[in-house]
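Structure, as structure tokens:
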Amino acid sequence: MEKILQMAEGIDIGEMPSYDLVLSKPSKGQKRHLSTCDGQNPPKKQAGSKFHARPRFEPVHFVASSSKDERQEDPYGPQTKEVNEQTHFASMPRDIYQDYTQDSFSIQDGNSQYCDSSGFILTKDQPVTANMYFDSGNPAPSTTSQQANSQSTPEPSPSQTFPESVVAEKQYFIEKLTATIWKNLSNPEMTSGSDKINYTYMLTRCIQACKTNPEYIYAPLKEIPPADIPKNKKLLTDGYACEVRCQNIYLTTGYAGSKNGSRDRATELAVKLLQKRIEVRVVRRKFKHTFGEDLVVCQIGMSSYEFPPALKPPEDLVVLGKDASGQPIFNASAKHWTNFVITENANDAIGILNNSASFNKMSIEYKYEMMPNRTWRCRVFLQDHCLAEGYGTKKTSKHAAADEALKILQKTQPTYPSVKSSQCHTGSSPRGSGKKKDIKDLVVYENSSNPVCTLNDTAQFNRMTVEYVYERMTGLRWKCKVILESEVIAEAVGVKKTVKYEAAGEAVKTLKKTQPTVINNLKKGAVEDVISRNEIQGRSAEEAYKQQIKEDNIGNQLLRKMGWTGGGLGKSGEGIREPISVKEQHKREGLGLDVERVNKIAKRDIEQIIRNYARSESHTDLTFSRELTNDERKQIHQIAQKYGLKSKSHGVGHDRYLVVGRKRRKEDLLDQLKQEGQVGHYELVMPQAN
């Protein structure tokens, strides 16, 4: 007891008028009452703290020892720990601090004997151990504090949206995902080969290993209120925010100038978060102007108030069960199976049912049963309602049951009106002008072997609009109509995935019978008259060779006196024939660093070629070689724009080349093609008379 009093001497805990455990400050003229554990000598008055203002109450953390050896292990005593705790409290948020103080008082309430003025916790039955901490971040708290916390800490109110069973199931999934992350990090294939880890690939691979898929939700920063954007991200005005979720559990949010950048940033933060000690919590998050409960992953011991606003509506987060694939069902019991809408965006019946169930937010399940004749029976359940069944092997029975279920659902579907496609290609002519263009003036522009691309390029070349209109037929068959300037050109019937291609092909064939066709042969075969790198560099060499040495040059006179009569240097004339050209060095680089720039093309040479073409009357486009780099093609684009020319790159990778040409009107190009038959890589094919 004497050791404890010596350690507690001079500790000031401040004023706490709102708690009964701490005595209020005595009025003037009255002596301060001593507690029962103060002894005979009153504590000495201690000078003010050198650090910062203390909070109104702070728990006292001390180290008690029963021997001199234990005292020698901590030579600085409790003063050092008191300073560390003051720094810890200063950096804690206010809400965490209030919870901290409430837990500390709960600990005091759970013990029968303590010193009310000094704040020490004293027990009779259990000895005081060394290094006792009340911080929740300590990995090994004392048994007494654990019991006190379990008795006095109020349990959080249960969530009405997410039951405890759902939270426990999500916690198990996150633990499984965390173990998968650590396993992949130890895999040399994931980290070797490049200095930077592909976090998006790693997270997707780990989540798919847990038999589910990640969910990415994007939102433009312009649609997010400035107050909801982090302070360090307010410089981004045209960027995107990406929220990463998995099984409806919020992981992280990333911000960047593009969608892919925000996704990569969010996945990087998610992988780093999953490497820590984490847990699944139910917190209230802001969505636009409302608040709702959400499942989040946060680090153990950290507060949950720093989460950014949600990008997914709260009504889409209600989880009440799982489907056959393990995916969550969103408010599934509220819908009846007769309201099921089929979205035929797959080739087989199983894919159509699964995609339609995800679209309708309903549950679909396949149940198998072994029959006495060693065959399997598969039954399809939609919203716990048995639709159909199939027999055969385990694989064929599922397909048979899905086919029967799809036929039953198609009979219950309402009669849908014609569904217009959203593809509409418009030229630069104003649509609101009210002038309807005649199909007789149309010119087919063929730039690709794909009929859909040809039809879209034709509409853009003639400044017309093209639409694709779908109509549901019987079964899985659809009818697609091609409408050009409100006039039906062609139609086709087939599967929805391929019917558009077939209808566009019929439309192109119909138009070619009556309309002229302009064929762009640029992408077909090798391109002639290509400007190579050596040809561009040759212009600089020609200018250098123009610097001929005159007869009165001192070097020339010395060579003449030594017997040089012209040509190459040396006894047999095997040396250089032309004098060394003077090369300008504009930057502050040394001569040794100029080796890498030998093959670079000068900008003035490119500009000279394009300037000569712009001033000429040539109608043939300039085609630059595939040898040019991206930076060199970028310079050509800039120079072509400067002289009012159009430029476009074609090809992919090493086969990419650039074409510079004049801006031509459709009428001018047709007139030239009618006169000459072929202009550059353009060719005119007139319709053949029947």
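Just so it is clear, glycine is given a Cβ too, placed from its N, Cα and C backbone atoms.
No noted substitution is present; original residues retained.
According to Swiss-Prot, the feature domain 'G-patch' maps to 551-596.
Listed in Swiss-Prot as a mutagenesis experiment, G555 to E is described as follows: Abolished interaction with DHX15. Under the three-state DSSP scheme, G555 (mutagenesis position) falls in the helix class.
Among the mutagenesis entries in Swiss-Prot is L559 to E, noted as: Abolished interaction with DHX15.
Looking at Swiss-Prot, the entry for mutagenesis of W564 to A says: Abolished interaction with DHX15. DSSP assigns W564 (mutagenesis position) to coil, not to a helix or a strand. Cβ environment of W564 (mutagenesis position): no same-chain residue six or more positions apart lies under 8 Å away.
Here Swiss-Prot notes a mutagenesis experiment, G590 to E, with the remark: Decreased, but not abolished interaction, with DHX15.
Quoted from Swiss-Prot, the note on mutagenesis experiment L591 to E is: Decreased, but not abolished interaction, with DHX15.
In the predicted model, residues of the domain 'R3H' (600-664) average a pLDDT of 83. Residues or ranges marked as domain 'R3H' in Swiss-Prot: 600-664.
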For the domain 'R3H' (600-664), residues assigned helix / strand / coil by DSSP:
29 helix, 13 strand, 23 coil
How many neighbouring Cβ atoms, not counting its own, are there within 10 Å of the Cβ of G555 (mutagenesis position)?
9
